[in-house]
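What follows is one structure encoded as structure tokens, with my remarks underneath.
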Amino acid sequence: MATGRAHRPATRSRGIPEATVARLPLYLRALTALSERSVPTVSSEELAAAAGVNSAKLRKDFSYLGSYGTRGVGYDVEYLVYQISRELGLTQDWPVVIVGIGNLGAALANYGGFASRGFRVAALIDADPGMAGKPVAGIPVQHTDELEKIIQDDGVSIGVIATPAGAAQQVCDRLVAAGVTSILNFAPTVLNVPEGVDVRKVDLSIELQILAFHEQRKAGEEAAADGAAPPVAARKQQRSTGSADQGPDGDVPAVMPA
């Protein structure tokens, strides 16, 4: 099987927007689930619902791939799986190195979804000499001194950084110098890379903060709604007491002449 060095996905040269590229894995996941259930075709509405997007956006995205489906029939599931996999570069082997084998790095190493999507964990690397040689997910951990040699020997172009923030930039620099051109960064820091190197950042704490913002907003909306709509019993009491205090025109209390 060819390695990652032999190919670059054609999405940039074909002018596919980055937003569309970001949604292709969502479509592929939904299509793979349909394929596993032996579903032969799917409508744009059904696939859009499964992927969590609207059908108009899905049809626009697929137009960049040259796939328009068949009126009254829908999309061929198996063909779309192949087409999207090819566009994402998943029809071949992509060797990956994971640097930083702490709790997060070990969890990534044990993730079973990499191999089925075309990513082979070529090496696990850590700066702790005590980790060297210890197996994680059946792969022996290697010391960072071996980083450059591993990248060159295995033809690695994708690196995953799961180190503490303070070590991430130095690891990034070494990866890039050794020939890595795509980095998935789990370290809570921003990496500086030269032009031509792609970085995707995954910060779980930021995602949780965004969720906290939405939770706070929902709580505020609920509190505002509760304050704007008094209970039914309170409204009835207001009406009954108010009628005794109002004058004949309903605006001021009635005053009897002396």
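From the backbone N, Cα and C atoms, a Cβ is placed for every residue, glycine too.
Those substitutions? Not in this structure, it's all original residues.
Swiss-Prot lists Gly100, Ile101, Gly102, Asn103, Leu104, Gly105 with the feature NAD(+) binding site. Note: Leu104 (NAD(+) binding site) has non-local neighbours Ala162, Phe186, i.e. same-chain residues 6+ apart with C-beta under 8 A of its own C-beta.
Residues within less than 8 Å, Cβ to Cβ, of Gly102 (mutagenesis position) and separated from it by at least 6 positions along the same chain comprise Asp126, Ala162, Thr163. Among the mutagenesis results in Swiss-Prot, Gly102 to Ala has the note: Loss of redox sensing. The residue drawn here is the original one.
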Quiz prompt | Chain-internal residues near Gly100 (NAD(+) binding site), provided their CB is under 8 angstroms and they sit 6+ positions away | solution = Ile125, Asp126, Ala127, Ile161, Ala162, Thr163, Pro164, Ala167, Val171, Phe186, Ala187
Quiz prompt | Assigned conformation of Ile101 (NAD(+) binding site) - DSSP reduced to three states | solution = coil
Quiz prompt | Gly100, Ile101, Gly102, Asn103, Leu104, Gly105 excluded, remaining Cβ within 8 Å of their centroid (NAD(+)) | solution = Ile98, Ala106, Ala107, Leu108, Asp126, Ala162, Thr163
